[in-house]
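First the structure, in the form of structure tokens, and then the observations on it.
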Amino acid sequence: MSYDYEKTSLTLYRAVFKANYDGDVGRYLHPDKELAEAAEVAPLLHPTFDSPNTPGVPARAPDIVAGRDGLYAPDTGGTSVFDRAGVLRRADGDFVIPDGTDIPPDLKVKQDSYNKRLQATHYTIMPAKPMYREVLMGQLDNFVRNAIRRQWEKARGL
């Protein structure tokens, strides 16, 4: 049995703000093979599902909202990435999704628009079909693993 996954056609970058995560995510900025095979990965590609209620932090809308049936549908939002590193200057770094990375079959990467101010094109990683939150998070975690694996392969000329 063969699986031919759609692959990313260009390198994409996800801004990482270390304060948004419970653990140390710094190692994801320069991952290794061991991290690609880890049982658990940091939720680097998870969108904001709920508006944060943190005192002193301006409220912002969720990146994706579930329908009445509890499912997250295609073209209703998702995870923001850009085609250029360092777009968000306040970020601690960027998680790299190299060109040629396998896109999990239940996700899609949609090109949105060019942002003149940021001088970068915005893309959204979103569900390719309706799915529950836990399934979406699992698919996004698999995308992280695939990106780490592809980084490792590219570093070795594979």
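Cβ atoms here come from the backbone N, Cα and C positions, even for glycine.
At each noted site, the model still has the original residue.
The secondary structure of Arg14 (mutagenesis position), as reduced to three states from DSSP, is extended strand. Counting every protein chain shown, 23 other Cβ atoms lie within 10 Å of the Cβ of Arg14 (mutagenesis position). What Swiss-Prot says about the mutagenesis result for Arg14 to Ala is this: Complete loss of toxicity.
Quoting Swiss-Prot on the mutagenesis of Ser80 to Ala: Complete loss of toxicity. Close to Ser80 (mutagenesis position) in the fold, though at least 6 residues off in sequence, lie Arg14, Ala15, Pro47, Asp63, His122, Tyr123, Thr124, each with a CB less than 8 Å from its CB.
Swiss-Prot lists His122 to Ala among its mutagenesis entries, and the accompanying note reads: Complete loss of toxicity. The secondary structure of His122 (mutagenesis position), as reduced to three states from DSSP, is extended strand.
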